[in-house]
Amino acid sequence: MGLCSDPAITYLKRLGYNVVRLPREGIQPLHLLGQQRGTVEYLGSLEKLITQPPSEPPAITRDQAAAGINGQKTENLSFSIGINILKSVLAQFGAGAGIEAQYNQARKVRFEFSNVLADSVEPLAVGQFLKMAEVDADNPVLKQYVLGNGRLYVITQVIKSNEFTVAAEKSGGGSIQLDVPEIQKVVGGKLKVEASVSSQSTVTYKGEKQLVFGFKCFEIGVKNGEITLFASQPGAIAMALDAAGGVMPSDSALLDEGGLLDLEGF
C-alpha cells in the first residue's frame, strides 16, 4: 500500500515480516487472519478452529531479543501519513489527542523502533498440531477461507516495541524545534518523552505497552484431503509440510506486496 521503496519496510519484508501500518496490541502467534478480495481480517485464535485438540497448543516463546530489527528506521514519510501513524500509536497508550499541533511545522516524519522483542511459535509445531487435530469442518471460517475463495493464515511470530523515536523535518530538510515539556503535557503520564541530545526535532516516546508493528504468518490449506500448513514465497505457495512432518522452508507469507498492511477487525 505505497511506500514499497522504503528501505526499512523492504528490509522487514525481506525477512518475511508483514509490516503493520498502525502498530497495536493484540496481534499474537497462533491467531488467524483471513484474506479475501484484497482485505485482511482478524478472525480469532487457532484453537477455535479445532474441535478435538490432540494436546496443548504449540508453546509460544515470548520476549525474545530481536537484535537484527532493533533500530531500523523508515525513510521520511509525508506529514499526513506520519502524523496519523503517530496519533494511532499514542492512542494505544491512551494519549495523543492534539499531538498534531506540536508538529505543525513538520512536513516529513521518520520512525525508529527500539527495544524490539519477538514472540514466536515453531511453524513445524503448528503444522504437526494441525495434522493431529480434528478440525471443525462446519466452521464458516474454514469453508470461506480454506475451501472457498479466500486464504487463511496463522501468525507464527510478532515483533513488538514499547519505545519509538520520531524525527521531524521542515520542507527542504530543515529541522524544527519541538517543545518537549509541552509534548509531555499532551501525552500525559502514560508515556515518557525525551528529546534527542543531538537534535531538538527528534523525540523518543516510551510506554509500558508492547505494540506489534510486524508479524510472520504461514498459510493453512488442504493437501491430499488433510488440513496442513504451507510455506509461501511472496504471492505464491511454495510447498507444504508433508504427512511425515518433513522439513519446511523458512519463507513465510507476505500478505501485501505494496508496503504497509492494514488489518481489519482488531
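Including glycine, each Cβ sits where the backbone N, Cα and C put it.
Where Swiss-Prot documents Cys4 to Ala as a mutagenesis experiment, the accompanying text is: Complete loss of toxicity of pore-forming domain in E.coli, significant reduction in leakiness of liposomes.
The secondary structure of Leu15 (mutagenesis position), as reduced to three states from DSSP, is coil rather than helix or strand. A sphere of 10 angstroms centred on the C-beta of Leu15 (mutagenesis position) encloses 16 other C-beta atoms. Swiss-Prot gives this note for the published mutagenesis Leu15 to Ala: Pore-forming domain still toxic in E.coli. Complete loss of toxicity of pore-forming domain in E.coli; when associated with E-67.
According to its DSSP assignment, Arg24 (mutagenesis position) is in a strand. The local packing around Arg24 (mutagenesis position), expressed as other Cβ atoms within 10 Å of its Cβ over all shown chains, amounts to 18. For Arg24 to Glu, Swiss-Prot lists a mutagenesis experiment annotated as follows: 100-fold reduction in toxicity of pore-forming domain in E.coli. Complete loss of toxicity of pore-forming domain in E.coli; when associated with E-216.
Under its mutagenesis annotations, Swiss-Prot gives Ala67 to Glu the following note: 100-fold reduction in toxicity of pore-forming domain in E.coli. Complete loss of toxicity of pore-forming domain in E.coli; when associated with A-15 or when associated with E-216. If you draw a 10 Å sphere around the CB of Ala67 (mutagenesis position), it holds 8 other CB atoms from the protein chains shown.
For Leu77 to Ala, Swiss-Prot lists a mutagenesis experiment annotated as follows: Pore-forming domain still toxic in E.coli.
For the mutagenesis of Val89 to Ala, Swiss-Prot gives this note: Pore-forming domain still toxic in E.coli. The structure shown keeps the original residue. In the three-state DSSP classification, Val89 (mutagenesis position) falls within a helix. Here the Cβ of Val89 (mutagenesis position) has 25 other Cβ atoms within 10 Å, regardless of which shown protein chain they belong to.
Note: Phe111 (mutagenesis position) has non-local neighbours Lys73, Thr74, Leu77, Gly82, Ile85, Leu86, Phe164, Thr165, Val166, i.e. same-chain residues 6+ apart with C-beta under 8 A of its own C-beta. DSSP gives Phe111 (mutagenesis position) a strand state. According to Swiss-Prot, the experimentally introduced change Phe111 to Ala is described as follows: Pore-forming domain still toxic in E.coli.
Experimental mutagenesis is annotated in Swiss-Prot for Leu211 to Ala, with the remark: 100-fold reduction in toxicity of pore-forming domain in E.coli. Around the Cβ of Leu211 (mutagenesis position), the same chain contributes Pro23, Arg24, Glu25, Val89, Gln92, Lys160, Ser161, Asn162, each under 8 angstroms and 6 or more positions distant in sequence. In the three-state DSSP classification, Leu211 (mutagenesis position) falls within a strand.
For Phe213 (mutagenesis position), the Cβ neighbour count at a 10 Å cut-off comes to 27, with all displayed protein chains included. Quoted from Swiss-Prot, the note on the mutagenesis of Phe213 to Ala is: 100-fold reduction in toxicity of pore-forming domain in E.coli.
Mutagenesis annotation in Swiss-Prot: Lys216 to Glu, described as 1000-fold reduction in toxicity of pore-forming domain in E.coli. Complete loss of toxicity of pore-forming domain in E.coli; when associated with E-24 or when associated with E-67; the structure shown retains the original residue. There are 23 other CB atoms within 10 A of the CB of Lys216 (mutagenesis position), with all protein chains counted.
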Checklist entry - What does DSSP say about Ala67 (mutagenesis position): helix, strand or coil? => result coil
Next on the checklist: Of the mutagenesis positions Ala67, Phe213, Lys216, which one has its Cα closest to the Cα of Leu15 (mutagenesis position)?
Outcome noted: Lys216
Checklist entry - What Cα-Cα separation, expressed in whole Å, is found between Lys216 (mutagenesis position) and Ala67 (mutagenesis position)? => result 17
